[in-house]
Amino acid sequence: MVCEGKRSTSCPCFFLLTAKFYWILTMMQRTHSQEYAHSIRLDGDIILGGLFPVHAKGERGVPCGDLKKEKGIHRLEAMLYAIDQINKDPDLLSNITLGVRILDTCSRDTYALEQSLTFVQALIEKDASDVKCANGDPPIFTKPDKISGVIGAAASSVSIMVANILRLFKIPQISYASTAPELSDNTRYDFFSRVVPPDSYQAQAMVDIVTALGWNYVSTLASEGNYGESGVEAFTQISREIGGVCIAQSQKIPREPRPGEFEKIIKRLLETPNARAVIMFANEDDIRRILEAAKKLNQSGHFLWIGSDSWGSKIAPVYQQEEIAEGAVTILPKRASIDGFDRYFRSRTLANNRRNVWFAEFWEENFGCKLGSHGKRNSHIKKCTGLERIARDSSYEQEGKVQFVIDAVYSMAYALHNMHKELCPGYIGLCPRMVTIDGKELLGYIRAVNFNGSAGTPVTFNENGDAPGRYDIFQYQINNKSTEYKIIGHWTNQLHLKVEDMQWANREHTHPASVCSLPCKPGERKKTVKGVPCCWHCERCEGYNYQVDELSCELCPLDQRPNINRTGCQRIPIIKLEWHSPWAVVPVFIAILGIIATTFVIVTFVRYNDTPIVRASGRELSYVLLTGIFLCYSITFLMIAAPDTIICSFRRIFLGLGMCFSYAALLTKTNRIHRIFEQGKKSVTAPKFISPASQLVITFSLISVQLLGVFVWFVVDPPHTIIDYGEQRTLDPENARGVLKCDISDLSLICSLGYSILLMVTCTVYAIKTRGVPETFNEAKPIGFTMYTTCIIWLAFIPIFFGTAQSAEKMYIQTTTLTVSMSLSASVSLGMLYMPKVYIIIFHPEQNVQKRKRSFKAVVTAATMQSKLIQKGNDRPNGEVKSELCESLETNTSSTKTTYISYSNHSI
């Protein structure tokens with residue numbers, strides 16, 4: 001304000017502020033006005049505010065520090081460049097000039113808040129009724145600029161602080177660099193928009209990168225503040241939602257770290273050595289100091305850095321720390337270098353850029369010189385000539401956010417342009433409706449803009465004021481002592497990554513691992529650690545289980561076993577008893593010998609059918625018995641043959657039939673002998689049914705019971721084959737086999753043989769009863785010896801057969817035991833009953849002659865005398881009894897000796 005009267009620059013004005021807020025504002029404007037230039041001010045019809053980090057943070061007690069050439073001056077000049085371009089464009093805001101009021105935030109949120117109060121001065125009503133000049137005249141106030149919109153700020157923490165003030169006064173704000181997800185909250189920051197995507201998109205891209213590289217165990221590192229903490233929070237939330245990525249630990253870098261703080265952070269990160277990947281949402285200075293600490297602790301090649309856009313493709317954080325940073329994957333919003341700005345900025349000089357109040361300071365910093373006696377550089381520095389040129393006498397590279405600053409300014413300009421078209425149709429310049437711009441109405445136009453930005457990409461906003469996510473993905477690589485940030489992919493709602501272009505420490509192209517637990521081998525399932533789904537122990541799927549998925553094993557079906565990797569099931573091999581097996585060779589050999597011997601006996605008996613020995617043996621029952629013996633040998637071949645329906649049918653029929661033939665014939669013989677001698681003790685009348693025809697009827701009646709039982713078995717359970725997978729289901733699935741066999745259970749087998757065993761036992765009983773019959777009269781004793789031996793064989797068979805029920809060799813042992821037992825039984829019968837007769841027929845034909853027949857009366861006499869002498873047997877030796885019986889018989893019959901008894905005509 002100025003006072004009328006004396007027009008001197010030192011006109012004293014005394015006034016009393018009626019608003020404390022305004023007093024604070026005024027004092028703030030004067031603070032450090034001598035040390036730092038306050039702002040850039042360009043007049044125009046519509047004034048836009050600008051917030052840029054021209055200076056870094058100052059030390060304690062000092063708000064501002066060193067000049068930031070790129071982030072400060074480059075971005076600031078980008079806004080001025082955009083304003084110039086818009087004001088020169090006849091098609092954009094024609095006849096309307098944009099002005100600016102640009103302030104320095106000094107990279108500090110609290111200082112930026114103080115500065116931003118400048119933007120709301122015009123909206124604060126002031127009561128100056130009590131303010132008087134020294135001469136009593138009322139003061140004249142300089143009218144503050146009415147700010148229609150604000151471009152900025154850069155840091156998310158600064159934008160959040162400023163947005164809280166601007167929303168109260170309904171001033172739209174467009175940021176060119178703030179990416180904190182918190183700013184997407186349209187209920188709290190409803191007047192905030194941005195031309196850069198929020199960190200939620202960036203976090204999604206980083207999660208996709210981590211997932212694509214197969215990393216599931218990572219640590220996070222954030223600078224304290226909205227940018228770092230919100231970015232890490234977004235990454236954590238997204239990784240939790242999609243699953244598959246676990247956070248080993250989260251570290252935070254304090255705003256004002258103590259000495260040694262960064263070394264402590266690195267050591268804490270090393271406590272989880274498997275979490276090599278580190279997700280970084282940190283500012284540039286913190287990134288540099290973290291890399292320094294890692295280098296100091298000699299951790300080159302250990303950490304796999306994933307940096308946010310604050311790292312991007314900057315050289316400063318990795319300068320002199322290239323080996324530590326090698327392989328770092330960084331992300332940056334897709335951008336392009338603006339050629340027009342390069343030409344503009346290179347042409348800036350001290351003479352043509354006086355509107356930038358910080359440009360002189362930039363000039364000194366950029367060229368390393370001093371401007372006159374008022375320069376801020378030390379006195380021993382060379383003086384600036386003013387003839388220096390940017391990019392000729394100094395290095396120059398366009399700062400990465402220049403494109404977004406220009407797009408932010410153009411977004412505001414297009415919104416104003418569209419607003420003017422609707423509110424002031426056909427009006428040249430500002431119409432009355434736009435003299436005072438309604439911020440809420442302008443916000444609607446901002447959110448509706450859609451144009452191609454300075455890089456040719458569309459500029460749009462969603463309902464929360466966020467720009468779409470478009471990122472370039474870089475990797476810091478070292479090749480032949482040269483370094484570069486190489487583009488390895490991009491992200492636009494989904495990841496496109498060229499893994500083959502990636503290079504890691506020591507020039508390795510195979511990407512390293514960052515996992516809590518190594519992948520389980522095939523056939524192993526994961527047993528996760530409680531609360532840490534990315535960490536697990538591997539458990540092998542044991543027995544007949546196979547790996548269904550990563551977390552579970554399941555049992556294979558009964559007819560299958562796990563494959564070699566236990567990742568699936570395969571059919572269990574089917575086996576049967578093969579002819580070449582040792583278990584089959586021995587029974588077959590015995591059976592063949594037995595069949596040959598039996599055939600030889602039958603042929604011999606047929607050849608000498610009418611000789612006394614054959615006739616005395618009872619030809620009819622002998623042939624029945626020999627048939628049974630033959631069948632007992634033959635069953636071996638049926639038991640070893642490959643099972644099918646026909647073979648199974650024959651097995652059922654002949655399994656017990658051979659024994660039934662044999663023991664039915666023997667039982668009939670022993671029963672006949674027993675009845676004859678028992679009848680002889682009582683009377684001289686011959687017992688009934690002792691003729692050959694009667695004997696055959698009895699024998700076949702006994703055999704018919706077996707056949708009837710087999711017939712019932714056929715009806716109840718038709719024969720068929722099965723594959724028994726339980727018989728050889730060993731503990732080791734590799735040895736498991738399915739056994740192809742007939743569906744004959746052990747119980748069915750016992751039932752089939754049970755009747756024959758019953759005949760055998762009965763026959764044995766009769767053999768015992770007739771053991772005292774004189775051997776010159778009958779075959780009782782050979783039959784008895786046969787039955788005793790047979791019983792011993794079958795008593796040995798039972799424990800062997802049933803004792804191997806759980807053995808893996810069950811099929812072989814049981815089949816061999818059964819066939820050998822039947823062959824041995826047949827061999828005993830053949831050897832004891834017929835081989836002596838064949839021997840006499842072949843080698844002693846002189847004994848095969850007709851002897852005097854014994855009448856039934858002689859048998860009765862022998863039986864009676866035997867009965868009497870048995871009573872004396874208790875007092876005499878066995879030999880004496882036998883001798884006396886023989887002598888008595890010889891005297892009674894007037895014969896010297898009779899060896900065989902004739903059964904013809906009821907004689908013995």
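We number each residue from 1, going along the chain as drawn.
Backbone N, Cα and C atoms are what each Cβ position is placed from, and that goes for glycine too.
Every position carries its original residue.
The L-glutamate binding site annotation in Swiss-Prot covers S156, A177, S178, T179, Y227, D309, K401, and the record cites similarity to another entry as its basis. DSSP assigns K401 (L-glutamate binding site) to coil in the three-state reduction, outside any helix or strand.
Record note (Swiss-Prot), mutagenesis K868 to R: No change in sumoylation. Abolishes sumoylation; when associated with R-872 and R-882. The unchanged residue is displayed.
While the structure shown retains the original residue, Swiss-Prot records the mutagenesis experiment K872 to R with this note: No change in sumoylation. Abolishes sumoylation; when associated with R-868 and R-882.
Here the residue is the original one, but Swiss-Prot notes a mutagenesis experiment at this spot, K882 to R: Abolishes sumoylation. Abolishes sumoylation; when associated with R-868 and R-872.
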S156 (L-glutamate binding site): tally of other CB atoms within 10 A of its CB: 27
Cβ atoms near S178 (L-glutamate binding site) (within 10 Å, other residues, all chains): 28
Three-state secondary structure, which DSSP defines for Y227 (L-glutamate binding site): helix
Same chain, 6+ residues apart, C-beta under 8 Å of the C-beta of A177 (L-glutamate binding site), given in sequence order: R75, A153, A154, A155, V196, K401, F404
Recorded L-glutamate binding residues, S156, A177, S178, T179, Y227, D309, K401 - maximal Cα separation rounded to whole Å: 16
